[in-house]
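Peer 1: Got these off Swiss-Prot a minute ago, pasting:
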| type | residues | note |
| --- | --- | --- |
| MUTAGEN | THR25 to Lys | Does not affect subcellular targeting of pip |
| MUTAGEN | VAL28 to Asp or Asn | Abolishes homodimerization and subcellular targeting of pip |
| MUTAGEN | ASP29 to Asn | Does not affect subcellular targeting of pip |
| MUTAGEN | ARG41 to Ser | Does not affect homodimerization. Abolishes homodimerization and subcellular targeting of pip; when associated with N-31 |
| MUTAGEN | ASP50 to Ala | Affects subcellular targeting of pip but not homodimerization |
| MUTAGEN | ASP50 to Ala or Ser | Affects subcellular targeting of pip but not homodimerization |
| MUTAGEN | ILE51 to Arg or Ser | Does not affect subcellular targeting of pip |
| MUTAGEN | TYR53 to Ser | Affects subcellular targeting of pip |
| MUTAGEN | GLU60 to Gln | Affects subcellular targeting of pip |
| MUTAGEN | LYS84 to Asp or Tyr | Affects subcellular targeting of pip |
| MUTAGEN | LEU219 to Ser | Affects subcellular targeting of pip; when associated with Q-212 |
| MUTAGEN | LEU239 to Pro | In T6; induces dorsalized embryos |
Amino acid sequence: MMHILVTLLLVAIHSIPTTWAVTCTGCVDLDELSFEKTVERFPYSVVKFDIAYPYGEKHEAFTAFSKSAHKATKDLLIATVGVKDYGELENKALGDRYKVDDKNFPSIFLFKGNADEYVQLPSHVDVTLDNLKAFVSANTPLYIGRDGCIKEFNEVLKNYANIPDAEQLKLIEKLQAKQEQLTDPEQQQNARAYLIYMRKIHEVGYDFLEEETKRLLRLKAGKVTEAKKEELLRKLNILEVFRVHKVTKTAPEKEEL
């Protein structure tokens, strides 16, 4: 009886698809047969060549990048290729095609519409969420900002804290109109956060940014759900848009009671 149970367990384990074992939310698992056809279906593809069952900080960073990319654009495929140097040597020929160093995994490539046009992430660059975003931004017209951030808002809010009050009010009015045009609920929520911070900085001055950052960090460090942590992180990312190297504008005087 015990022998039968062990046999059934082994069969079940070997029947589990490898895509279940490799946890990378939003990633497509490619192999030698599907690689070229899949990459050619997208304007751009970021592909990570790695060991068959990756783990650790670099894999976690790539997974986080995948989540951010899916929120930001439909024109970018995020994929993985598991390379085995044992058994049937799965995908080893594909790794050899791109001169992947199996002693220095992972190797990350950005493909531009076909399997022969690509750029490799330099081996000296750390595999982090921010570096992967920068890699895509530097080599494509795509924008993958920090979670919560809106490209159009970021572009017009540079040095917002230092511009005259009248210009701040004009920007508030302008972005209020843009916020009303947004159809995605999450984007609408993020836009509301921008507008709240714009009004607060206009009313209180730059000190608000420092005080609000500390408050949100305290909340994030407390006992909150993962969903709440993600919400707080989005707000912190939006707040960073307003940060300036030097404050040149005098804060509004507080009214005496």
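Backbone N, Cα and C define each Cβ position, glycine as well.
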Peer 1: Write down the Cα-Cα distance for TYR53 (mutagenesis position) and VAL28 (mutagenesis position), rounded and given in Å.
Peer 2: 14
Peer 1: What three-state class does DSSP give TYR53 (mutagenesis position)?
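Peer 2: Looking at the DSSP assignment, TYR53 (mutagenesis position) belongs to neither helix nor strand, so coil.
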Peer 1: What Cα-Cα separation, expressed in whole Å, is found between GLU60 (mutagenesis position) and ASP50 (mutagenesis position)?
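Peer 2: GLU60 (mutagenesis position) to ASP50 (mutagenesis position), Cα-Cα distance: 13 Å.
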Peer 1: Cα of ASP29 (mutagenesis position) to Cα of LYS84 (mutagenesis position): how many Å, rounded?
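Peer 2: Each residue's Cα considered, ASP29 (mutagenesis position) and LYS84 (mutagenesis position) end up 14 Å apart.
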Peer 1: Roughly how many angstrom lie between the C-alpha atoms of LYS84 (mutagenesis position) and LEU219 (mutagenesis position)?
Peer 2: 44
Peer 1: Please identify, among the mutagenesis positions THR25, ARG41, LEU219, the one with the smallest Cα-Cα distance to ILE51 (mutagenesis position).
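Peer 2: Result: the closest of the mutagenesis positions to ILE51 (mutagenesis position) is THR25.
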Peer 1: Rounded to a whole number, how many Å is the Cα of TYR53 (mutagenesis position) away from the Cα of THR25 (mutagenesis position)?
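Peer 2: About 14 Å separate the Cα atoms of these two residues.
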Peer 1: Including all protein chains displayed, how many Cβ atoms other than that of ASP29 (mutagenesis position) lie within 10 Å of its Cβ?
Peer 2: 16
Peer 1: Check the DSSP secondary structure of GLU60 (mutagenesis position), expressed as helix, strand or coil.
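Peer 2: Note: GLU60 (mutagenesis position) is helical by DSSP.
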Peer 1: Out of VAL28, ARG41, which of the mutagenesis positions is least crowded by other Cβ atoms within 10 Å?
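Peer 2: The mutagenesis positions VAL28, ARG41 were compared, and ARG41 has the fewest Cβ atoms within 10 Å.
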Peer 1: Using only C-alpha positions, which one of THR25, ARG41, LEU239 is spatially nearest ASP50 (mutagenesis position)? These are the mutagenesis positions in the record.
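Peer 2: Comparing Cα positions, the closest of these mutagenesis positions turns out to be THR25.
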